[in-house]
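Student: Here you go, one structure.
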Amino acid sequence: MIVHPSRENFSSAVNKGSDFRLKGEPLKHVLLVDDDVAMRHLIIEYLTIHAFKVTAVADSTQFTRVLSSATVDVVVVDLNLVREDGLEIVRNLAAKSDIPIIIISGDRLEETDKVVALELGASDFIAKPFSIREFLARIRVALRVRPNVVRSKDRRSFCFTDWTLNLRQRRLMSEAGGEVKLTAGEFNLLLAFLEKPRDVLSREQLLIASRVRDEEVYDRSIDVLILRLRRKLEADPSSPQLIKTARGAGYFFDADVQVSHGGTMAA
């Protein structure tokens, strides 16, 4: 059933979708940015029924206020805000946080808009009209792939050229001591490369490793993640020396990698 969602269709979706509530599922906080009052109310009602805490705001000022005073697990942003560009909210949040960002849009549906949103750090892009039950499923997917706030028990560090990726702290550091922020997808993708240096990895393998949805517009999501990683790692992203393309086969990481297991180095 496709909905935008209307009140009638929404009520039907609630009745049919009540089995989507997972036993013992912790209460997660969804922050919605949408200046459509009716849409805000419908999403709040539906997600609340399915064991989510939802805060809905109409603009970036209210968004920033909530974000600074509460723990947020996933952000949903409508691109088509009347007074501002939703992409700016995405850009600003992705630059300083790994909170998953889901974009919803009814007008800006060109491939360029979707690719730009992904490049800026969005986790998902949903076109209106959409299925409210699919919307719920996408939120759950975004929450599953978010890195844990608690530090990982994996104590490995990967050293390559003048970079170090620390798994316990989930940090990418340069030899000079500067930290480069990575989104969850970028982190997972880089780790996949570092665990198998110089092995050609197919796009399907990389999709699984990075936990990116492989459907519709997301067929290009690996290319987008590769581009973003190259921009962060390579001196000249247009002539990459680390992440290289194997034509017709996938990508490979062309560098020596040393692995430290809590102090012990291994090649």
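A Cβ is built for glycine as well, from the same backbone N, Cα and C atoms used for every other residue.
Pulled from Swiss-Prot, these are the listed features:
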DOMAIN    29-143  domain 'Response regulatory'
VARIANT   Val33 to Ile  In plasmid pTiBo542
VARIANT   Val82 to Gly  In plasmid pTiBo542
VARIANT   Ile132 to Thr  In plasmid pTiBo542
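Burial and contacts for the listed features, if you can.
Tutor: Around the Cβ of Val33 (variant position), 27 further Cβ atoms fall within 10 Å across all displayed protein chains.
In this structure, Val82 (variant position) belongs to neither helix nor strand by DSSP; it is coil.
Under the DSSP three-state reduction, Ile132 (variant position) is assigned to helix. Neighbour count (other Cβ atoms within 10 Å of the Cβ, all protein chains): 24 for Ile132 (variant position).
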Student: How many whole Å apart are the CA atoms of Val82 (variant position) and Ile132 (variant position)?
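Tutor: Rounded to the nearest whole number, the Cα-Cα distance is 23 Å.
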